[in-house]
Amino acid sequence: MMISCKKLFVFRQLPAVRRCLAAAAFSTPRATSYRILSSAGSGSTRADAPQVRRLHTTRDLLAKDYYATLGVAKNANGKDIKKAYYQLAKKYHPDTNKEDPDAGRKFQEVSEAYEVLSDEQKRREYDTYGQTAENIGRQGGGFPGGGAGGFGPEGFSQSWQFRSSIDPEELFRKIFGEGNFRTNSFDDFADSKFGFGQAQEMVMDLTFAQAARGVNKDVNVNVVDQCPKCAGTKCEPGTKPGRCQYCNGTGFETVSTGPFVMRSTCRYCQGTRQHIKYPCSECEGKGRTVQRRKVTVPVPAGIENGQTVRMQVGSKELFVTFRVERSDYFRREGADVHTDAAISLAQAVLGGTVRVQGVYEDQWINVEPGTSSHHKIMLRGKGLKRVNAHGHGDHYVHVKITVPSAKKLDKKRLALIEAYAELEEDTPGQIHGIANRKDGSKQATAGASEEPGAGAAAKASAAAAGSGASKPGPGAEESEGKDQWTDNKKTKAKEGGGSGSGQGDGGGGGFISKIKSMFN
């Protein structure tokens with residue numbers, strides 16, 4: 001059956017035939033040979049090898065299922081397609097997924113799928129032929145499977161693939177605005193020997209005193225500032241920028257996407273309306289560079305470990321996190337501080353005053369008579385300054401009684417302690433070196449007199465003899481032994497036998513006088 005070329009061209013325009021040809025073109029990859037015969041008037045074929053052209057068809061377009069790329073159904077409306085694109089674009093955007101090396105490729109595929117499916121005409125052509133008319137024309141004319149439109153004059157193979165006419169980044173900005181994503185954080189300044197960008201956060205070490213009282217500390221940080229060479233003009237010194245020829249100085253360009261016409265920022269001058277013929281070599285025509293600056297960081301009084309403050313550095317913000325060193329003296333609980341104060345045994349019994357170190361100045365505290373160990377004294381308003389509120393915290397002083405060691409006491413003090421131990425009442429348990437007598441009294445077991453009740457007197461007499469002091473006579477000791485002393489709870493008469501009745505009155509009188517005589 002012979003069909004002329006003109007009739008064949010008309011025959012190919014029928015929709016049913018076009019669909020069949022398109023289906024045949026996207027069938028299993030194959031290599032088809034075409035034998036070019038001699039003209040009808042020659043009557044015979046050439047004797048040499050026949051001319052053969054091979055056309056390779058592939059499944060590239062079938063592999064790129066744009067509906068599957070966006071994860072939508074084939075009957076999805078424009079709203080669902082846009083929603084799916086927005087979610088996938090955020091997921092695979094290079095600025096938000098820097099760890100995935102394939103993020104850029106996936107973002108490109110998502111953008112391609114959205115550009116086709118969001119346009120009604122391109123979507124209709126894609127549903128019919130598997131590609132758009134724009135790409136068909138880019139491949140050499142003709143629809144898929146139609147004549148020699150799929151291969152060149154010299155005989156070659158080619159695959160059909162989508163070629164976007166709009167940059168994916170530009171498409172994203174057009175749809176969702178300029179402020180959602182910053183595609184390149186270094187677009188408006190150039191890097192330098194100091195780094196690739198401005199410092200956004202840093203950690204500062206502080207002592208406890210610096211954190212408590214506040215301080216101004218100088219640190220060196222990277223900042224983005226005006227280029228020192230071109231003074232922000234972006235041009236080499238001695239030159240000036242000219243008007244952008246691509247947007248005619250308007251700063252905007254018109255982009256046609258099928259039936260829609262969109263006006264966007266000029267991609268050549270980035271909306272500046274100017275064209276820089278001789279850009280500055282220092283800042284690469286960007287007007288700003290990364291520079292090292294000394295910045296004073298005001299540390300607020302009462303700052304805590306791990307807290308972060310925000311401060312303005314140039315045109316950007318710097319977040320400073322403080323790392324406060326632990327103090328060996330102060331213990332912090334929010335705005336309150338706790339310290340320990342050591343007092344002597346005599347101060348604990350008789351009372352007194354002691355000087356303690358404060359947060360801002362030293363403080364004198366009063367120790368009441370009979371203060372026990374670990375007693376807590378509060379100094380109201382003497383703590384740390386509150387950072388997020390008015391006023392100061394409190395300073396709590398924990399009292400600790402310093403007990404002298406028996407090995408470090410001299411004979412006088414040891415004798416006094418042992419004498420007090422013999423007179424002490426309501427002792428929980430037993431004291432080493434002090435024996436309890438049957439009548440309830442106590443007696444020193446080491447170096448004590450054989451007579452009952454003479455332990456304290458013997459201790460005192462030995463200490464007095466060692467220091468050269470005079471020793472009271474026996475008569476005075478006997479008269480002192482006959483004295484009586486009164487307790488708050490009970491009154492007990494002490495009777496001594498001979499020179500060994502040296503208990504005496506514990507609150508005053510003979511025994512106290514005898515003890516004092518050791519130091520006269």
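For all residues, glycine too, the Cβ spot is worked out from N, Cα and C.
Unsubstituted: the structure retains its original residues.
Secondary structure at C227 (Zn(2+) 1 binding site), taken from DSSP and collapsed to helix, strand or coil, is coil. Positions annotated as Zn(2+) 1 binding site by Swiss-Prot, on the basis of similarity to another entry: C227, C230, C280, C283.
Residues or ranges marked as Zn(2+) 2 binding site by Swiss-Prot on the basis of similarity to another entry: C244, C247, C266, C269. Taking the Cβ of C266 (Zn(2+) 2 binding site) as reference, residues of its chain lying under 8 Å away and at least six apart in sequence are, in sequence order, C244, Y246, C247, T250, G251, F252, E253, R273.
Among the features that Swiss-Prot reports, domain 'J' is placed at 65-130, with the record citing sequence analysis.
For the naturally occurring variant T28 to A, Swiss-Prot gives the following note: In strain: Apxo.
Swiss-Prot documents N222 to I as a naturally occurring variant and attaches the note In strain: Apxo. Every protein chain considered, the tally of other Cβ atoms within 10 Å of the Cβ of N222 (variant position) stands at 23.
The DSSP secondary structure for K286 (variant position) is coil. As a natural variant entry, K286 to R appears in Swiss-Prot alongside the note: In strain: Oregon-2 and Oregon-R.
Looking at Swiss-Prot, you'll find the natural variant A415 to D noted as follows: In strain: Apxo. Look at A415 (variant position): DSSP puts it in a helix.
Per Swiss-Prot, natural variant E478 to K is noted as: In strain: bIf and Berkeley.
Here Swiss-Prot notes a natural variant, K489 to E, with the remark: In strain: bIf and Berkeley.
In the three-state DSSP reading, N222 (variant position) counts as strand.
Between the CA atoms of K286 (variant position) and C269 (Zn(2+) 2 binding site) there is a gap of 11 Å.
Comparing the Cα of A415 (variant position) with the Cα of every entry in N222, C227, C269, C280, these being the recorded positions, the smallest distance points to N222.
Here the C-alpha separation of C227 (Zn(2+) 1 binding site) and C269 (Zn(2+) 2 binding site) works out to 19 Å. N222 (variant position) has C283 as its nearest neighbour among the binding-site residues C230, C269, C280, C283, going by CA to CA distance. According to DSSP, C244 (Zn(2+) 2 binding site) sits in a coil region rather than a helix or strand.
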